[in-house]
Amino acid sequence: MMDGVEGGTAMYGGLETVQYVRTHHQHLCRENQCTSALVKHIKAPLHLVWSLVRRFDQPQKYKPFVSRCTVIGDPEIGSLREVNVKSGLPATTSTERLELLDDEEHILGIKIIGGDHRLKNYSSILTVHPEIIEGRAGTMVIESFVVDVPQGNTKDETCYFVEALIRCNLKSLADVSERLASQDITQ
C-alpha cells in the first residue's frame with residue numbers, strides 16, 4: 001500500500017496521480033475509525049464505466065449485494081436512497097446520502113446514514129480515470145472509505161471486511177463494464 005492506495009499510486013500519472021489521490025481520497029480518520037482505498041483497472045472506456053457508477057438510483061446494476069434501491073426524491077446531491085441488501089450479509093437495509101456527484105471530474109461521494117448494519121459513519125469516494133490498457137481505452141477506478149470500528153472488532157478486521165465488499169463491487173463493475181464494452185465492439 002502506498003499512501004493508502006492498494007497497488008501504489010505512482011504507476012499511472014506519477015506525482016499528478018499521488019496529488020489527485022491526496023486531494024480527493026483523503027479522509028479525516030479519527031481514533032476509532034479505519035480508512036483504506038482500492039484500485040481497479042477495467043478494460044472498458046471511462047464513459048461506459050461512469051454511466052454505471054453515477055447512477056445513485058441503480059447501484060444494483062453492478063453491486064452484487066444490492067437487491068433493490070429506492071431513491072427518495074430526484075437523484076441529486078443530498079438525496080437519500082434506501083438499499084435492500086441480499087441475504088447472506090449481516091444486514092438487510094442501508095440508508096445512504098449522495099454527498100458528491102461530479103460528472104466532469106467523475107467523482108461520486110456517498111455517506112451511510114442508517115440501516116441495520118454495523119457500518120457506522122461510513123463515507124466513501126469513488127473516482128474514475130481514463131487510461132490505456134493493452135492499447136485500448138480503459139478505466140482506472142479508485143474507491144476510498146472511512147468507517148467507525150465496531151465495538152469488539154479491530155481496525156484490521158473492519159478494514160478487511162469493507163475492503164472485501166468493495167473488491168466484490170469493483171470486480172462486478174469490471175465484469176459488467178467489460179461485457180457492455182465487448183457488445184459495443186461487436187455491434
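Using the three backbone atoms N, Cα and C, a Cβ is placed for every residue, glycine included.
Quick look at what Swiss-Prot lists:
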type	residues	note
MUTAGEN	Cys29 to Ser	Stable homogeneity in reducing condition
MUTAGEN	Cys34 to Ser	Stable homogeneity in reducing condition
BINDING	Lys63, 91-96, 118-124, Glu143	abscisate binding site
MUTAGEN	Ile112 to Val	Increased HAB1 inhibitory ability
MUTAGEN	Cys159 to Ser	Abnormal stable homogeneity in reducing condition
MUTAGEN	Leu165 to Val	Slight potentiation of (-)-ABA-binding
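Among the recorded positions Cys29, Ile112, Leu119, the residue whose Cβ has the fewest other Cβ atoms within 10 Å is Cys29. Neighbours of Cys34 (mutagenesis position), defined as other CB atoms within 10 A of its CB across all chains, total 23. Among the mutagenesis positions Cys29, Cys34, Ile112, Cys159, the ones whose Cα is located within 10 Å of the Cα of Ser123 (abscisate binding site) are Ile112.
Calculated from their C-alpha atoms, the gap between Glu143 (abscisate binding site) and Cys29 (mutagenesis position) amounts to 16 Å.
Candidates Cys29, Cys34, Ile112, Cys159, Leu165 (mutagenesis positions) were compared with Leu119 (abscisate binding site); those inside 10 Å Cα-Cα are Ile112. The C-beta environment of Asn121 (abscisate binding site), restricted to residues of the same chain at least 6 apart in sequence and closer than 8 Å, consists of Gln33, Ile112, Val146, Val147, Asp148. Restricting the recorded positions Cys34, Lys63, Thr92, Glu96 to those with a CA within 10 Å of the CA of Cys159 (mutagenesis position) leaves Cys34, listed by sequence position. There are 18 other Cβ atoms within 10 Å of the Cβ belonging to Cys159 (mutagenesis position). Under a cutoff of 8 A between CB atoms, and with a sequence separation of 6+ in the same chain, the neighbours of Leu165 (mutagenesis position) are Phe65. Cα distances from Cys29 (mutagenesis position) to the binding-site residues Lys63, Thr92, Ser94, Glu96 are smallest for Glu96.
Around Lys63 (abscisate binding site), the C-beta neighbours below 8 angstroms that are at least 6 residues distant in the chain are Asn169, Ser172.
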